[in-house]
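J.: Swiss-Prot feature annotations, pasted as is:
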type	residues	note
BINDING	GLY78, GLY79, VAL80, GLY81, ARG82, GLY83, LYS84, THR85	ATP binding site
MUTAGEN	LYS84 to Ala	Abolishes ATPase activity
Amino acid sequence: MQSVTPTSQYLKALNEGSHQPDDVQKEAVSRLEIIYQELINSTPPAPRTSGLMARVGKLWGKREDTKHTPVRGLYMWGGVGRGKTWLMDLFYQSLPGERKQRLHFHRFMLRVHEELTALQGQTDPLEIIADRFKAETDVLCFDEFFVSDITDAMLLGGLMKALFARGITLVATSNIPPDELYRNGLQRARFLPAIDAIKQHCDVMNVDAGVDYRLRTLTQAHLWLSPLHDETRAQMDKLWLALAGGKRENSPTLEINHRPLATMGVENQTLAVSFTTLCVDARSQHDYIALSRLFHTVMLFDVPVMTRLMESEARRFIALVDEFYERHVKLVVSAEVPLYEIYQGDRLKFEFQRCLSRLQEMQSEEYLKREHLAG
């Protein structure tokens, strides 16, 4: 049976017509293929201890000396819509076995903070966390590597070095090059070791020369789809496939401001979610701010006509649109009626006129070209 590789998956996508030939993507696939082959052909070092002695060592908190040079990884950076996440996923899906992890960088840092809380009072907690990751994986794939929080910045210098020292290979995507991470941040000097570690253990590739596939998809599509019938649902599914790079198979529950938020899909910094979840349930403007930072594209499903009995829902919808607009979030909507018929209430006519104007602008090519403001 022929093995699945990044190259074979890339060629399959071209043959099926789901992606077009792109020289920059082809170069990235070539680099990912090299990493893949080196990982497949490398033999991890044998553990120093096993059985009873290993369990006793762990019980007493002793760590093995597992330092070795990892297979050199890849840090792909560039604007949205360049296919970075799709390329990384080709690589990740090609890797056999379970000793691999693919995480949104925000989720990775949430786990690190949870582990640190549990390890309060321990000496060298970052070393322990690195040990735990090494016990689970040999490859980390980070989507959207971005640092804006001073606490994260202070941790990453030591943590990245510890992960690389244990032979973990990193493949990451980001909107900015390593040298621009945490630019102008407080005490940035303490973050510089993280940048040095990334550049020492990863090739850095700019993918900006390629086609902006997300922009092309959005500019060629209707972004306000109505009415709510089978054809609209099929169009939304087709757009999700193009924007997120896969079918809506996972519907994780997010934690936003310490409260659960049910989704219809999360992938490639794209969120699928219902109007009920965001505007009927009691969500606050702070929730919309958090979502606008996390996702560059939101697909909002099943927006009803907002009558005078839905003024609270309409007010939340206005707040949601305002936050998405300010951070250049791309919004795709399925609705009961066309855009200018969606509000039929009384009290918010003035406010909704401004909202409609923004929604109209958010469908323009000029708006769609704007860079998402995640920070």
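Heads up, the Cβ atoms here are built off N, Cα and C, so glycines get one too.
Each of the listed features needs to be described in terms of its position in the shown structure.
T.: Of all Cβ atoms in the shown protein chains, 23 besides its own fall within 10 Å of the Cβ of VAL80 (ATP binding site).
In sequence order, MET76, TRP77, GLY78, THR173, SER174, VAL207 are the residues of the chain that are 6 or more apart from LYS84 (mutagenesis position) and have a CB within less than 8 Å of its CB.
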